[in-house]
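> Annotation of the published mutagenesis Ser16 to Ala in Swiss-Prot: No effect on 5S rRNA/N-terminal bL25 complex formation; the original residue is retained in the structure shown. Record note (Swiss-Prot), mutagenesis Arg19 to Ala: Destabilizes formation of the 5S rRNA/N-terminal bL25 complex. The unchanged residue is displayed. Here the residue is the original one, but Swiss-Prot notes a mutagenesis experiment at this spot, His85 to Phe: No 5S rRNA/N-terminal bL25 complex formed. While the structure shown retains the original residue, Swiss-Prot records the mutagenesis experiment His85 to Ala, Asn or Thr with this note: Destabilizes formation of the 5S rRNA/N-terminal bL25 complex. As a published mutagenesis entry, Asp87 to Glu appears in Swiss-Prot alongside the note: Strongly destabilizes formation of the 5S rRNA/N-terminal bL25 complex. Among the sequence features in Swiss-Prot, the mutagenesis site Asp87 to Asn or Ser is noted as follows: No 5S rRNA/N-terminal bL25 complex formed.
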Amino acid sequence: MEYRLKAYYREGEKPSALRRAGKLPGLMYNRHLNRKVYVDLVEFDKVFRQASIHHVIVLELPDGQSLPTLVRQVNLDKRRRRPEHVDFFVLSDEPVEMYVPLRFVGTPAGVRAGGVLQEIHRDILVKVSPRNIPEFIEVDVSGLEIGDSLHASDLKLPPGVELAVSPEETIAAVVPPEDVEKLAEEAAAEVAEPEVIKKGKEEEEE
């Protein structure tokens, strides 16, 4: 699935002035391209809430170009917690590393026996050609008993998709009920914010 967003070239506009006007400064880049752009902040919010880092966002530019991209980084204002800069990675025919959502299906046998399913990862880092990007990867957990775990190597990847993480990475597990509280405390101690979201300004006020 892909989403579309109007983007405009930046021709000397200062980032601070663009933000005051309700625009979001950004950069679109790859190995062969590096160009400053901006998008409407409200429209970006709408699109990014749906696309996130998992789906292609096609930037529609004023010169008629439509460039497929992935959001690589969003810088947030520390105080207001709203985007103030975005990096778009422009896709080509070369394979790219990206996170693809995992869709868990089935009821584990261990859950029927009183255990609890822990979905440790909701997405997985893969290497894939832009033309083969899957909308999601289905994960069948119905065979998991209490104490069982499912690893990245167990995933049934679509054609053209390769793992970009260790095959031993744990994706899901069925645990006894008494272990749930301990796992919840450990999860709360970890950084909950996605790696793509960064706090603070990184672009100079030109």
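Glycine too: its Cβ is placed from the backbone N, Cα and C atoms.
Neighbours and distances for these, please.
The number of other CB atoms found within 10 A of the CB of Ser16 (mutagenesis position), across every protein chain shown, is 14.
Less than 8 angstroms from the CB of Arg19 (mutagenesis position) sit Pro25, Leu41, Glu84, each of them six or more residues away in the same chain.
Here the Cβ of His85 (mutagenesis position) has 22 other Cβ atoms within 10 Å, regardless of which shown protein chain they belong to. Secondary structure at His85 (mutagenesis position), taken from DSSP and collapsed to helix, strand or coil, is strand.
Its own atom aside, the Cβ of Asp87 (mutagenesis position) has 19 Cβ atoms within 10 angstroms in the protein chains shown.
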